[in-house]
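As recorded in Swiss-Prot:
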type	residues	note
MUTAGEN	L130 to D	Loss of interaction with host PLEKHM2. Fails to induce host endosomal tubulation; when associated with D-131
MUTAGEN	M131 to D	Alters interaction with host PLEKHM2. Fails to induce host endosomal tubulation; when associated with D-130
MUTAGEN	W197 to A	Fails to induce host endosomal tubulation; when associated with A-201
MUTAGEN	E201 to A	Fails to induce host endosomal tubulation; when associated with A-197
Amino acid sequence: MPITIGNGFLKSEILTNSPRNTKEAWWKVLWEKIKDFFFSTGKAKADRCLHEMLFAERAPTRERLTEIFFELKELACASQRDRFQVHNPHENDATIILRIMDQNEENELLRITQNTDTFSCEVMGNLYFLMKDRPDILKSHPQMTAMIKRRYSEIVDYPLPSTLCLNPAGAPILSVPLDNIEGYLYTELRKGHLDGWKAQEKATYLAAKIQSGIEKTTRILHHANISESTQQNAFLETMAMCGLKQLEIPPPHTHIPIEKMVKEVLLADKTFQAFLVTDPSTSQSMLAEIVEAISDQVFHAIFRIDPQAIQKMAEEQLTTLHVRSEQQSGCLCCFL
């Protein structure tokens, strides 16, 4: 029985996994070949990244593998970063290859191949594991599955969402191009506004995620009557954990949020528009779910931060503060 890994729009099943003793032998040879790519201060973290990739109890998801590759690239000396290469053999988003080349740039030391529904990891030509992705079911439209393909973007030095694939039951797959998301970022770059846009969007997007987590937990614990002050404290403490301050000045009217970019790109596609019209009862909730999923991936590609993890942090923070408040109230009642 295959092991299922991951959540969200993609779940993975292990098809092939090498024995641990074989993995250890390959890892030792790999580490000897690449350890000098890193400064002494980065070697320990690079070693941990490789261990997570190759020895984790559960094989990393597609997204985590991508993160590890780019973390290793960031840790490498500037003179060695050219060895960390992203290759699109078909010049589309059907296949992305992330690879580390040897000193002569002739042989692949590490290769991560990501196809539409499978991804694999090879060490010096030896297959470490092969995983199969299966699209997740849309919560708002249970008769449909969704998958978001990605293509490497030089602007963010990370794969960005490039195609949305929707598969309605008993109907052909609907492919919606998302390339114009990168176009928005390129426009900001060309104007010289990209850094300012990023600083503004990071704070705005995460604040919205934190607020969403607070509201979600408040709804779940509606019987507990969580006070406004507890909710506000949870919001501020989560913002502080993320190194953010509460926004005193709203974004300028020229600022285009990620969610607006994504929505405009989706609705610019006439086929997608027509598809929404065919089922008006669920179209808005489905659109909102898809926009959030794509936006989260765009944000993650730009900032290397998982917005869902931040939202979860806010949920846990509110629960913790509420429980603490209840305990203190109980102690006070006992004292009185």
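Backbone N, Cα and C atoms are what each Cβ position is placed from, and that goes for glycine too.
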Exercise. Expressed to the nearest Å, what is the distance separating W197 (mutagenesis position) and M131 (mutagenesis position) at their Cα atoms?
Worked result: 37
Exercise. What is the separation, in Å, between the Cα atoms of E201 (mutagenesis position) and M131 (mutagenesis position)?
Worked result: 34
Problem set entry | Coarse DSSP state, helix versus strand versus coil, of L130 (mutagenesis position) | strand
Problem set entry | mutagenesis positions: L130, M131 - member with fewest neighbouring CB atoms within 10 Å | L130
Seminar exercise, completed: Across every protein chain in view, the count of C-beta atoms other than its own within 10 A of the C-beta of W197 (mutagenesis position) is 23
